[in-house]
Amino acid sequence: MRPLKQATPTYSSRTADKFVVRLPEGMREQIAEVARSHHRSMNSEIIARLEQSLLQEGALQDNLGVRLDSPELSLHERELLQRFRQLTHRQQNALVALIAHDAELAQA
């Protein structure tokens, strides 16, 4: 006799974790405007921005020890890393956001 298949839990808005956030005055409208420009819901916009922020923090923490002379890096990776490190923090964030946005478009 075969064992019964167990249902794989599926993600839905009903089963998702919920968290109430108090936004400063005017921020809700700003988020709505940006979400419209990216053709996504406010929830999706907020999630995308939180994910990007968490990824950036994780990447920075994980890659603090990456050296330009590391044998793990290709020539192109060394050049990109060197140029990236020369950018201001604001420019780095903008570049990462641009790359993330392009990746989202490619997946759509």
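Heads up, residue numbers simply count up from 1 along the chain you see.
Each residue, glycine too, has its Cβ placed from N, Cα and C.
Heads up, this one's the original sequence, none of the swaps are in it.
K18 (mutagenesis position) falls outside any helix or strand according to DSSP and counts as coil. In this chain, none of the residues that are 6 or more apart from K18 (mutagenesis position) has a CB less than 8 Å from its CB. While the structure shown retains the original residue, Swiss-Prot records the mutagenesis experiment K18 to A with this note: Complete loss of DNA-binding activity.
Around R22 (mutagenesis position), taking its Cβ as the centre, 5 other Cβ atoms fall within 10 Å, counting all chains. For the mutagenesis result R22 to A, the note given in Swiss-Prot is Complete loss of DNA-binding activity.
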